[in-house]
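Asks: Pulled from Swiss-Prot, these are the listed features:
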type     : residues      : note
ACT_SITE : Cys890        : active site, glycyl thioester intermediate
DOMAIN   : 349-382       : domain 'WW 1'
DOMAIN   : 381-414       : domain 'WW 2'
DOMAIN   : 588-922       : domain 'HECT'
MUTAGEN  : Glu614 to Ala : Reduces ubiquitin transfer
MUTAGEN  : His621 to Ala : Strongly reduces ubiquitin transfer
MUTAGEN  : Asp675 to Ala : Reduces ubiquitin transfer
MUTAGEN  : Glu798 to Ala : Reduces ubiquitin transfer. Strongly reduces ubiquitin transfer; when associated with A-845
MUTAGEN  : Met804 to Pro : Strongly reduces ubiquitin transfer; when associated with P-806
MUTAGEN  : Glu806 to Pro : Strongly reduces ubiquitin transfer; when associated with P-804
MUTAGEN  : Arg845 to Ala : No effect
MUTAGEN  : Gln848 to Ala : Abolishes ubiquitin transfer; when associated with A-855
MUTAGEN  : Arg855 to Ala : Abolishes ubiquitin transfer; when associated with A-848
MUTAGEN  : Cys890 to Ala : Abolishes monoubiquitination of AMOTL2
Amino acid sequence: MATASPRSDTSNNHSGRLQLQVTVSSAKLKRKKNWFGTAIYTEVVVDGEITKTAKSSSSSNPKWDEQLTVNVTPQTTLEFQVWSHRTLKADALLGKATIDLKQALLIHNRKLERVKEQLKLSLENKNGIAQTGELTVVLDGLVIEQENITNCSSSPTIEIQENGDALHENGEPSARTTARLAVEGTNGIDNHVPTSTLVQNSCCSYVVNGDNTPSSPSQVAARPKNTPAPKPLASEPADDTVNGESSSFAPTDNASVTGTPVVSEENALSPNCTSTTVEDPPVQEILTSSENNECIPSTSAELESEARSILEPDTSNSRSSSAFEAAKSRQPDGCMDPVRQQSGNANTETLPSGWEQRKDPHGRTYYVDHNTRTTTWERPQPLPPGWERRVDDRRRVYYVDHNTRTTTWQRPTMESVRNFEQWQSQRNQLQGAMQQFNQRYLYSASMLAAENDPYGPLPPGWEKRVDSTDRVYFVNHNTKTTQWEDPRTQGLQNEEPLPEGWEIRYTREGVRYFVDHNTRTTTFKDPRNGKSSVTKGGPQIAYERGFRWKLAHFRYLCQSNALPSHVKINVSRQTLFEDSFQQIMALKPYDLRRRLYVIFRGEEGLDYGGLAREWFFLLSHEVLNPMYCLFEYAGKNNYCLQINPASTINPDHLSYFCFIGRFIAMALFHGKFIDTGFSLPFYKRMLSKKLTIKDLESIDTEFYNSLIWIRDNNIEECGLEMYFSVDMEILGKVTSHDLKLGGSNILVTEENKDEYIGLMTEWRFSRGVQEQTKAFLDGFNEVVPLQWLQYFDEKELEVMLCGMQEVDLADWQRNTVYRHYTRNSKQIIWFWQFVKETDNEVRMRLLQFVTGTCRLPLGGFAELMGSNGPQKFCIEKVGKDTWLPRSHTCFNRLDLPPYKSYEQLKEKLLFAIEETEGFGQE
């Protein structure tokens, strides 16, 4: 339970806040029932900080019973907002209510312990403010001392000054407050002098982000004489300055010394002085005597008379100036304390964000860094230009120098940066002189190679390196990957991939040669066309690279760039789409390369690969569902998918396409299959291949036939008046698009109809889906670089992503193993009889029940993947004949009980396949 005191410890929370336990219990909402279901959650807003509860599935009577911990002050106002979460739209506000902690503390005798509040929810609409329901919350764990509210026992006055204006919360100031003499400047600046009078039970004066300008001389209190001095960091100090602004709760113990202090002329007359106030020490401490500069203190009577003449209530500029001249005439020249003036100038500088100035019991000034929870005697300076403060994943503060692209743990200052620059300049000059002396007549081989590089500079973010065996490789800092292929030549249309086992290297002079790792030989001749890098000509060399080699090369890239550990994905089957979207988009793209550990809520299954396969299969079926308007079928007779131009109706459609791109890349990276594939033109666009008119035939036969007719016939004889412009209708809105600049005024003729056909083909593939395609490819490229797919064509990419759909029964039987059964067991014979009699759909359902997916890899059942690599289909004898069959998707194993008849086996298998959903543990 948090207890507040006037000098509460602020080591954990630098702003003096206290912890309050807020339990959001339930709500009763006046709204229509939503047949599609919705999720209700509550936001608690405390001084701009938002804390959310979990989502409740009830739409009218949601219950949470969730405890939230918030940091508050006695003046905090708690705001509760009840929201309705929507999947494809922005969340809707259902109502809001507020609690004033100050009133609640006064009502409940400064104690909030298990206080139950029934809040009326309201919402502003076009007809006014309407009541939308009730919210039940419980406040607990906050006890405030009386001094923290009234701040004094005998005088309830609390003075809060903000921007120079005095605000009195509890009425006019009491007559028992200490009389204070002040000289006001032109801008209402407080240049006060504490008197020797000491008044007990006086109220504190708070200065908030402004100049301390009391409306009358009797509004500032002195600190009690016997109050113990605070310690640094253990309790609140006497004088606090946050970001250069003073918050003086009371003077130090020196206030009881007899005598009238001398006021600094700079503080009294400077019109641009900040709100920082420093208590003036007594005259006996200010006036000193030395050999070079002797200052003789005046008598007490003279000082008092001067103080009366100076500190009259009518403090105009002229009178205050003449008064100070009179005070200075009493002293020799130069008697003003230089230390005092210097400290005044230092305090006018603004502290960096998160820093606070305090004083210890000995009056020494120190500084608190609330960002790192450390203290220092040196005054912090603002960061030099080009520097930035950051926090790493372990909450450690470090500093980034964008000028040199370096980082450091130590906070930089202008002096340290200046010293480092001088040292670095001298070091560079010395190294340059030494290098110029040592290599006077030598040329840099790397510089010569870079100048002679026929491909020019590398793309942005790429770097060329050499390993220990002098093999050149390339680093992509954008995706944190490495590869052997040169990115400048990778994916060129006019250059085909190398044969298996071959590699391109460059000499020191930049001449390209080829390495055959099969025979461990090198040659200047290109094995693809026989042309030499040195001499032109030579015979053509035919070669063929199979799909298996490409797939093995892709798997090698994935394994070499995989990260250790695993990433958990906790989803519910009822909200699979939204849960997966929130978690995948919250992770860093490179974290998605870690091994996946999927958890279905409410199910106790352990993921050794089987749950991940089912998650990919189920989620792909969900996200590619045309019902969400993100994708549509490519044609009437083609059930492959393509991006829906009407997907812009969803305001967050680009975020969803980026998520789908990440998800598809994860499926390729982890070797999992999805349920439904895309159209072949979409795969070609992923591979950056040019789309032709022939690709239109598979997605829009009518459009394709129209363009073919235009190509094969004379359109001028037919009298067709066509222009380089086309209309498109999306959701009933018709828009016109020019195929080229000014196309609506350019007539299509026999001479330019080929250009028209090409532009129409390009427009048909990209109409209304440019932004969606870019978002999809950006999300895909964040996980799997598109360069890794350069060797594949669109059909091979489809097989990699969707697998094989046809089931070869002979291959299935040939690659099945048995445990406690034999090939001639009657249950095994009945099982294969059941598989032969069913259609392909039931076989797919059976395959999904056992392996987690209904798709097969390219190699068929021989390449089924288990938890630790390839694992064949297995049938094991388990249980009694009254049991249902069970499956272990991580190991591709079917537990088949010893049934006594074929009819019993068929009935149990069909029931398990069609009715079972979920995982458990044995």
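Keep in mind that glycine also has a Cβ here, set from the backbone N, Cα and C atoms.
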Asks: Work through the mutagenesis positions one by one (His621, Asp675, Arg845, Gln848, Cys890) and name whichever has its CA nearest to the CA of Met804 (mutagenesis position).
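Replies: That would be Asp675, the closest of His621, Asp675, Arg845, Gln848, Cys890 to Met804 (mutagenesis position).
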Asks: Run through the domain 'WW 2' (381-414) and tell me, per DSSP, how many residues are helix, strand and coil.
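Replies: Tallying H, G and I as helix, E and B as strand, the rest coil: 1 helix, 13 strand, 20 coil.
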Asks: On a count of neighbouring CB atoms within 10 A, which of the mutagenesis positions His621, Arg845, Arg855 is highest?
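Replies: Selected residue: Arg855.
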Asks: By the count of other Cβ atoms within 10 Å, pick out the sparsest of the mutagenesis positions Glu614, Asp675, Glu798, Glu806.
Replies: Glu806
Asks: Counting Cβ atoms within 10 Å across all protein chains shown, which of the mutagenesis positions Met804, Cys890 comes out on top?
Replies: Cys890
Asks: What kind of secondary structure is Met804 (mutagenesis position) part of, going by DSSP in three states?
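Replies: Strand, per DSSP.
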Asks: Take the Cβ of Gln848 (mutagenesis position) and count every other Cβ within 10 Å, whichever protein chain it belongs to.
Replies: 20
Asks: Measuring C-alpha to C-alpha, could you say which of the mutagenesis positions Glu798, Glu806, Arg845, Gln848, Arg855 are within 10 Å of Glu614 (mutagenesis position)?
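Replies: If one measures from the Cα of Glu614 (mutagenesis position), the mutagenesis positions that come within 10 Å are Gln848.
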Asks: Name the one residue among His621, Asp675, Glu806, Gln848, Cys890 whose Cα is closest in three-dimensional space to that of Glu798 (mutagenesis position); these are the mutagenesis positions.
Replies: Asp675
Asks: Name the secondary structure element type, per DSSP in three states, that contains Gln848 (mutagenesis position).
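Replies: Assignment for Gln848 (mutagenesis position) reads helix.
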Asks: State the three-class DSSP label for Arg855 (mutagenesis position), counting H, G and I as helix, E and B as strand, and everything else as coil.
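Replies: The three-state answer is coil.
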